[in-house]
Each structure stands twice: as structure tokens, then as C-alpha cells.
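Reading through the C-alpha cells given below for one structure.
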Amino acid sequence: MGKLTTHILDLTCGKPAANVKIGLKRLGESIMKEVYTNNDGRVDVPLLAGEELMSGEYVMEFHAGDYFASKNMNAADQPFLTIVTVRFQLADPDAHYHIPLLLSPFGYQVYRGS
């Protein structure tokens, strides 16, 4: 059974990013799900699993600006990024897809994890 998971790390403090809003949709469709990360920077259940996970292109929207704004940063350090959009393709509905996001107020890195 395939699944889609994610994990967000805050590079400014080297800790998981809790309470980050994530939107997920299939390309060309409206938002399928909106979830928030837990204290470990993960979502409590897979974003997609089983029959929900179908081949195709998807978009995840990580609401980075809201997250960093909640950290009471100095005005000069207000985040440059508001929403990090990641567009990706799921080819095998039986595979486990994990998309980690390494995040700072001014940049990010995303990759297919394991």
C-alpha cells in the first residue's frame, strides 16, 4: 500500500517545524487536504494512502510565512518566503513517497526522501 508523507525541519534552530499548514492538491484541481505538522514536524497520518494515492502530478503548499511570523522575528528578519510550492509526480501508487522540507525564512531545500 502506497503513501505520501512529509517532514519539515526549521534550519534557523535545527528543530522540527511544528504547526505549519500544508495544502495538498492534484494538479489542476482544488485543495484536497489541509493539515498541520505536529511537534515532530510531521503530519500525524499520511497525506495520501491506499486508494487515495493515485498516479499523477500533485502540488504541496507549505505555509512558511505564517510559521515564521508566529516566531516573533525582528522586523528586519521577516520571512521572504510566504508559501513554498512543491510540484511533483507520483508514478507508482504502491510506493512510499516522502517529501522532506528543510526551511529557513529566506530559502528551502526539498527532496524525495525514504
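Including glycine, each Cβ sits where the backbone N, Cα and C put it.
Record note (Swiss-Prot) on the mutagenesis of His7 to Asn: Loss of activity. If you draw a 10 Å sphere around the CB of His7 (mutagenesis position), it holds 17 other CB atoms from the protein chains shown.
According to DSSP, Arg42 (mutagenesis position) sits within a strand segment. For His7, Arg42, Tyr111, the entry in Swiss-Prot reads substrate binding site.
Annotation of the published mutagenesis Arg42 to Lys in Swiss-Prot: No effect on activity; the original residue is retained in the structure shown. For Arg42 (mutagenesis position), the same-chain residues 6+ apart in sequence whose C-beta sits under 8 angstroms from its C-beta are Thr5, Thr6, His7, Ile8, Pro16.
Quoted from Swiss-Prot, the note on mutagenesis experiment Arg42 to Glu is: Loss of activity.
Under the heading of mutagenesis, Swiss-Prot lists His98 to Asn and annotates it as follows: Reduced activity. Counting Cβ atoms from all protein chains shown, His98 (mutagenesis position) has 16 others lying within 10 Å of its own Cβ. Reduced to three states, the DSSP call for His98 (mutagenesis position) is strand.
Following the DSSP three-state reduction, the secondary structure of Tyr111 (mutagenesis position) is coil. Other Cβ atoms within 10 Å of the Cβ of Tyr111 (mutagenesis position) number 10 in total over all chains. According to Swiss-Prot, the mutagenesis experiment Tyr111 to Phe carries this note: Reduced activity.
Where Swiss-Prot documents Ser114 to Ala as a mutagenesis experiment, the accompanying text is: No effect on activity.
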Beyond the site residues His7, Arg42, Tyr111: chain residues whose C-beta lies within 8 Å of the centroid, for substrate: Thr5, Thr6, Ile8, Leu9, Gly41, His98, Ile99, Pro100, Leu101, Gly113
Number of other Cβ atoms within 10 Å of the Cβ of Ser114 (mutagenesis position) across all protein chains: 6
